[in-house]
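Contents: one structure, followed by commentary.
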Amino acid sequence: MESNGVPMITLSSGIRMPALGMGTAETMVKGTEREKLAFLKAIEVGYRHFDTAAAYQSEECLGEAIAEALQLGLIKSRDELFITSKLWCADAHADLVLPALQNSLRNLKLEYLDLYLIHHPVSLKPGKFVNEIPKDHILPMDYKTVWAAMEECQTLGFTRAIGVSNFSCKKLQELMAAAKIPPVVNQVEMSPTLHQKNLREYCKANNIMITAHSVLGAIGAPWGSNAVMDSKVLHQIAVARGKSVAQVSMRWVYQQGASLVVKSFNEGRMKENLKIFDWELTAEDMEKISEIPQSRTSSADFLLSPTGPFKTEEEFWDEKD
């Protein structure tokens, strides 16, 4: 199924995923009618891939929008959609993975997910989601048993595929050493200001699809940056191509062989973001983008602890690898 010209990517497990999805993180209108209407509008204009998570607190609104889209005839079947959600760190324990997924399904009013991701490579003491995580709650993840529980979720049919998010090459190696079903996706920050070249090469060699988040700098998030949208290089390319800076950034990610999720509640920008697949950046454009200074926008500070598995950003991201 293609919608509004969005290509389908075949993951290593054989299932197909729209190359572009709508993100649902960090909305300022969580749990409101406006949030539901934004998701409904996204379906109406052509989005078929939605990326949510237990921690985003957007699952229930997305579920309501899906139900309404079916009632309105915007889609004929839930099978037309590709729904991704994520396992929160406090549930990243072998005995809590399946209950957490089942809770997400209840929130979404769905019988299955298309993709379920481990949100971060770290666990927390079990409990409800909190914005301020006590440092003594941060624990190392038992990759072997947690991933085995993820595999069980797929085997039981509650999700069609499983993957990870915010994993470095080193952490992927640790997880895959004991995996019976390899992860099909690693969702990470990637943009013209964070190329992730080494990670992309590793994932490609291991048949793991990169899904890029924060493609436009995560503007509006507490850790957001204007580096992408203010880039003179990207502005020059955008003017030359008759495109927006956002479209250039998204197109660059796609031309690197990655899929992506982006978020907008503005109908005009929703439509604009879909229009990145019928044109290409030139080799000269790509060369210019390759020279843009690199910096990470995402911060792992909230998951760092003197007594936890990761004490510094460098340890969390394995930046020195």
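Note that the numbers count up from 1, one per residue, in the order the chain is shown.
A Cβ is built for glycine as well, from the same backbone N, Cα and C atoms used for every other residue.
Keep in mind that this is a model prediction, so the values were computed, not measured.
According to Swiss-Prot, the active site, proton donor annotation covers Tyr56 (among others), on the basis of similarity to another entry. Neighbours of Tyr56 (active site, proton donor), defined as other CB atoms within 10 A of its CB across all chains, total 21.
Feature annotation from Swiss-Prot assigns active site, proton donor to His119 (among others); the stated evidence is similarity to another entry. Annotation note: His119 (active site, proton donor) sits in a coil segment as assigned by DSSP. All protein chains included, His119 (active site, proton donor) registers 20 other Cβ atoms within 10 Å of its own Cβ.
Annotated NADPH binding site per Swiss-Prot: Thr27, Asp51, Ser165, Gln187, Ser214, Leu216, Ser264, Arg269, in sequence order. Taking a C-beta cut-off of under 8 angstroms and a sequence separation of 6 or more, Ser165 (mutagenesis position) has the following same-chain neighbours: Lys86, Leu117, Ile118, His119, His120, Asn186, Gln187, Val188.
Taken from Swiss-Prot, the feature substrate binding site covers His119.
According to Swiss-Prot, the mutagenesis experiment Ala25 to Val carries the annotation: Increased neopine production and slightly enhanced velocity for forward reaction. Slightly enhanced velocity for reversed reaction; when associated with D-111; S-145 and C-165. DSSP assigns Ala25 (mutagenesis position) to coil in the three-state reduction, outside any helix or strand.
According to DSSP, Glu111 (mutagenesis position) is assigned to coil rather than to any helix or strand. Under a cutoff of 8 A between CB atoms, and with a sequence separation of 6+ in the same chain, the neighbours of Glu111 (mutagenesis position) are Arg78, Leu105. The mutagenesis experiment Glu111 to Asp is recorded by Swiss-Prot, whose note states: Normal neopine production; when associated with S-145 and C-165. Slightly enhanced velocity for reversed reaction; when associated with V-25; S-145 and C-165.
For Thr145 (mutagenesis position), the same-chain residues lying six or more positions away in sequence with a CB closer than 8 A to its CB are His93, Ala94. For the mutagenesis of Thr145 to Ser, Swiss-Prot gives this note: Increased neopine production and slightly enhanced velocity for forward reaction. Normal neopine production; when associated with D-111 and C-165. Slightly enhanced velocity for reversed reaction; when associated with V-25; D-111 and C-165. The structure shown keeps the original residue.
According to Swiss-Prot, the mutagenesis experiment Ser165 to Cys carries the annotation: Normal neopine production; when associated with D-111 and S-145. Slightly enhanced velocity for reversed reaction; when associated with V-25; D-111 and S-145.
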DSSP three-state assignment for Ser214 (NADPH binding site):
coil
Other than its own, how many Cβ atoms are within 10 Å of the Cβ belonging to Asp51 (NADPH binding site)?
27
Fewest Cβ neighbours within 10 Å, where candidates are the binding-site residues Gln187, Ser264:
Ser264
I need the most crowded of these recorded positions: Ala25, Leu216. Count other C-beta atoms within 10 angstroms of each C-beta and give me the top one.
Leu216
